[in-house]
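Colleague: When I checked Swiss-Prot for this same protein, it listed these features:
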DOMAIN    32-92  domain 'SH3'
DOMAIN    94-191  domain 'SH2'
MUTAGEN   GLY2 to Ala  Abolishes localization to membranes
Amino acid sequence: MGSLPSRRKSLPSPSLSSSVQGQGPVTMEAERSKATAVALGSFPAGGPAELSLRLGEPLTIVSEDGDWWTVLSEVSGREYNIPSVHVAKVSHGWLYEGLSREKAEELLLLPGNPGGAFLIRESQTRRGSYSLSVRLSRPASWDRIRHYRIHCLDNGWLYISPRLTFPSLQALVDHYSELADDICCLLKEPCVLQRAGPLPGKDIPLPVTVQRTPLNWKELDSSLLFSEAATGEESLLSEGLRESLSFYISLNDEAVSLDDA
């Protein structure tokens with residue numbers, strides 16, 4: 001089983017674990033105290049029609065207290081206390097912790113993500129296992145998301161295709177950013193977080209209202225509604241509604257005639 005090192009120089013990431021960077025983890029309290037995360041869905045706050053967070057919104061984790069975390073929105077600057085299931089941790093832009101396959105697809109299909117946008121997510125059921133998710137653009141059809149399981153050898157090396165192995169996730173990303181060996185397309189850029197735009201529920205258009213007519217339909221002579229003179233802009237009824245009412249009245253008249261017979 002061969003290995004093919006990437007020609008691209010890896011960016012320094014001192015806080016990455018050994019499986020990501022290929023070396024032992026380095027303790028950095030500053031990095032740990034300011035963890036980056038992303039919202040996994042719209043979360044209500046304040047009222048039924050108000051949404052404080054939206055899918056893909058970047059967050060900073062302030063504190064983790066069991067199932068409830070305190071997060072700071074990088075869009076609004078507001079702080080929220082939300083269930084941890086609504087949040088996924090993100091490190092160096094593309095490695096997600098606590099992200100399901102379905103949510104990965106939702107994030108990658110958000111506006112702003114081009115073909116080749118990608119992320120790597122840690123398995124929620126197999127600790128230490130990872131999957132690569134990539135957005136594939138298709139000009140003649142809808143974009144779709146392709147998923148690739150990243151296998152781990154006994155010596156810690158990783159691979160998608162058995163013929164290519166890598167010492168770390170960073171090396172894997174670097175290689176597939178240059179060559180689309182056995183995957184759908186080149187890895188172009190990490191999944192884009194939604195840093196701009198209105199929050200859901202903030203700029204919802206006002207509902208359409210229908211004013212009550214001042215006419216008293218009980219006292220109105222029906223002959224005025226269907227006369228030739230009542231057509232055009234001065235008509236109380238549209239042409240379509242007039243035809244529907246005429247048909248309804250004719251059905252009622254036929255029913256009355258049958259009853260009388």
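Keep in mind that glycine also has a Cβ here, set from the backbone N, Cα and C atoms.
Mind running through what each feature is packed against?
Modeller: When pLDDT is averaged over the domain 'SH3' (32-92), the result is 84.
Mapped onto DSSP helix, strand and coil, the domain 'SH2' (94-191) counts 16 helix, 31 strand, 51 coil.
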Colleague: How many of the residues that make up the domain 'SH3' (32-92) does DSSP mark as helix, as strand and as coil?
Modeller: 5 helix, 34 strand, 22 coil
